[in-house]
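Q: This is the structure I have questions about; it appears just below.
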Amino acid sequence: MDSKHSVFNVMGQEFVLQKGYEVIKGLGKGSYGVVCSAKNIEVEDNNKVAIKKITNIFSKKMLAKRALREIMLLQHFRNHKNITTLYDMDIVDPSKFNELYLYEELMQANLNSIIRSDQPLTDAHFQSFIYQILCGLKYIHSANVLHRDLKPSNLLINADCKLKICDFGLSRGISVNQGQGTEYMTEYVTTRWYRAPEVMLSFQSYSKAIDLWSVGCILAELLGRKPFFKGSNYVDQLNQIFCILGTPNENIISKIKSASAQSYIRSLPTLPKMPYSKIFPYANPDALDLLNCLLTFDPYDRISCEEALEHPYLIIWHDPNKEPVCSEQFDFGFEAIDSIEEIRQMIINEVSRFKGLTGNQKLYHSISNT
């Protein structure tokens with residue numbers, strides 16, 4: 001190991017950290033890799049970070065693009081208060097690497113763990129959380145980006161109730177083709193419980209509204225302290241949505257691409273919409289009205305971020321001067337790249353560029369020059 005790095009073991013994974021950093025503890029493990037908390041012993045104040053080790057980046061092109069997408073979007077959204085901050089990135093050996101370290105803002109918990117806990121949550125908490133999600137989402141959408149994986153575990157929270165959106169690996173651009181729809185979108189999107197019906201039913205087009213559906217699912221989960229549409233499979237997920245929202249009308253069914261999906265829905269008994277006041281009898285009526293606007297089956301009728309921020313439920317927080325838009329559209333041109341080697345070089349270039357911008361410059365030679 002070179003003199004600029006130290007080795008630690010975190011949850012069975014070797015962590016090779018930049019000198020000066022010490023691991024505090026492991027925070028989580030998933031298909032992407034491992035996350036730990038660490039501290040910079042060379043700095044006295046504000047010295048704790050979360051370090052995400054993304055592993056097996058180049059085992060599949062999809063994973064390589066996901067890593068590139070994540071680091072590019074974290075840089076693009078770096079200055080927003082409701083989006084997690086990227087402090088540094090590191091590649092231990094650019095000449096032969098299959099992993100990447102992201103040094104990010106350390107938060108104390110995620111919304112999923114808070115919902116599952118015994119901690120009392122009030123309507124004021126719900127208002128604050130939903131407002132902050134929408135502020136971050138407005139900024140993301142204004143850059144022509146769909147997050148596509150909003151869920152409680154991707155919402156980081158501190159004890160002071162500050163909330164930040166994380167995990168942009170599944171995000172995609174909005175290439176407008178027809179009306180509000182998108183020209184390009186992959187199937188790999190959003191954990192099923194938070195997935196918009198137009199995604200599940202392969203509507204002829206879909207839009208920013210898919211993220212607003214996820215926000216509605218999160219609001220309902222806050223109100224009930226459990227997932228709202230907890231489908232065990234694809235069909236069960238749809239059926240749970242129909243039981244609450246009622247059976248879709250013919251106008252909505254006609255927007256579905258799949259003939260078999262259309263036939264399935266037409267074969268179902270006609271179900272009425274269930275009033276949210278019966279499901280959440282003690283909830284703030286304004287919260288239920290916003291929920292109704294978010295969990296609207298037809299995406300063209302679903303509320304937008306800007307409209308949701310102006311909803312009476314969030315009036316105590318709403319301040320247009322503190323709800324900025326992104327000054328620059330995000331460029332998804334790299335999505336067209338098919339070569340893993342080209343993606344590898346792009347990751348090296350992004351890490352080197354970022355270090356130059358943030359004062360953490362290290363020399364990253366092009367693989368072609370090593």
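In case you wondered, yes, glycine gets a Cβ from its N, Cα and C as well.
So Swiss-Prot lists these for the protein:
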DOMAIN    21-314  domain 'Protein kinase'
BINDING   Leu27, Gly28, Lys29, Gly30, Ser31, Tyr32, Gly33, Val34, Val35, Lys52  ATP binding site
MUTAGEN   Lys52 to Arg  Loss of kinase activity
ACT_SITE  Asp149  active site, proton acceptor
MUTAGEN   Thr182 to Ala  No change in activity; when associated with F-184
MUTAGEN   Tyr184 to Phe  No change in activity; when associated with A-182
MUTAGEN   Thr186 to Ala  Loss of kinase activity; when associated with F-188
MUTAGEN   Tyr188 to Phe  Loss of kinase activity; when associated with A-186
Q: If you measure the residue listed as 'active site, proton acceptor' to Ser31 (ATP binding site) at Cα, how many Å is it?
A: 15
Q: Give me the long-range Cβ neighbours of Leu27 (ATP binding site): same chain, 6+ apart, Cβ under 8 Å, in sequence order.
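A: Once residues fewer than 6 apart are set aside, Leu27 (ATP binding site) is near Val35, Cys36, Ser37, Ala50.
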Q: So around the ATP site, Leu27, Gly28, Lys29, Gly30, Ser31, Tyr32, Gly33, Val34, Val35, Lys52 aside, which residues have their CB within 8 A of the centroid of those CB atoms?
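A: Other same-chain residues near the ATP site: Lys53.
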Q: Quick one: of Lys29, Lys52, which of the recorded positions has the smallest count of other CB atoms within 10 A?
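A: Looking at the recorded positions Lys29, Lys52, the Cβ with the fewest others within 10 Å is that of Lys29.
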Q: Per DSSP, to which secondary structure element type does Ser31 (ATP binding site) belong, with helix, strand and coil as the options?
A: coil
Q: Rounded to whole angstrom, what's the largest C-alpha distance between any two of Leu27, Gly28, Lys29, Gly30, Ser31, Tyr32, Gly33, Val34, Val35, Lys52, listed as binding ATP?
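A: Value for the max Cα separation, rounded to a whole number: 14 Å.
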Q: If H, G and I count as helix, E and B as strand, and all else as coil, what does DSSP give for the residue listed as 'active site, proton acceptor'?
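A: Reduced to three states, the DSSP call for the residue listed as 'active site, proton acceptor' is coil.
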Q: Note down the number of other Cβ atoms within 10 Å of the Cβ of Gly33 (ATP binding site), including every protein chain shown.
A: 20
Q: Which one is it: of the binding-site residues Lys29, Ser31, Gly33, whose Cα lies the shortest distance from the Cα of Lys52 (mutagenesis position)?
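A: If we rank Lys29, Ser31, Gly33 by Cα distance to Lys52 (mutagenesis position), first place goes to Gly33.
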